[in-house]
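What Swiss-Prot annotates here:
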| type | residues | note |
| --- | --- | --- |
| MUTAGEN | C63 to S | Loss of ubiquitin ligase activity |
Amino acid sequence: MALDQSFEDAALLGELYGEGAFCFKSKKPEPITVSVPSDDTDDSNFDCNICLDSVQEPVVTLCGHLFCWPCIHKWLDVQSFSTSDEYQRHRQCPVCKSKVSHSTLVPLYGRGRCTTQEEGKNSVPKRPVGPVYRLEMPNSPYASTDLRLSQRVHFNSPQEGYYPVSGVMSSNSLSYSAVLDPVMVMVGEMVATRLFGTRVMDRFAYPDTYNLAGTSGPRMRRRIMQADKSLGRIFFFFMCCVVLCLLLF
């Protein structure tokens, strides 16, 4: 019964709307067009704050405002100012009134339009390279002076046991006598003097140590005498061992 009712309904619709009421024609889907902005209109969000046009050779200030380089150059041109008030006004950002100069402009590359040859004939120089922050290098005269003073104070303190480095040696390297213990250096000199009869240590590696105020005191002399006695005993014991070895073997 339900099937017969559906056929009757279809026949009534065919009489009302004609034979083509249930004929579905195959149509191709219409292509969806998406508007993609071109390169010429891509700079619509990057407008100059002076000419309100797409930026040409864009530069940005430290306060974050974008300008064309020709526009901001004309704004900062000090030769066309007549009064000091006008000069001070044009030394400020046109938007936020913060200080602006040619040295604080940062160029932007890869955006905006470039100047053509006809536009380049105007008296507009090239864009600035941006602010340059110079760091004080260690080889500057002030830094080298501070380094020499700190080294002089460090090596001339007698209570720490340091000794001055010879002027021939570089300030970046440590001398041989500053690394070793001065007592060990003196012991080595005494051993060399007793064994070979001459002083082997170079004076440039251990310069004028005995002429210092810290080494000419009674405490240092007493230490030298004790080291000399100890070396004498060690040398005597060593010679006895050598003689015994020669006699036994």
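Cβ coordinates are placed from backbone N, Cα and C, and glycine is handled just like the others.
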Q.
According to DSSP, collapsed to three classes, what secondary structure does C63 (mutagenesis position) have?
A. coil
Q: Would you mind listing, in sequence order, the residues at least six apart from C63 (mutagenesis position) in the same chain with a Cβ closer than 8 Å to its Cβ?
A: C93, V95, C96, S98, V100
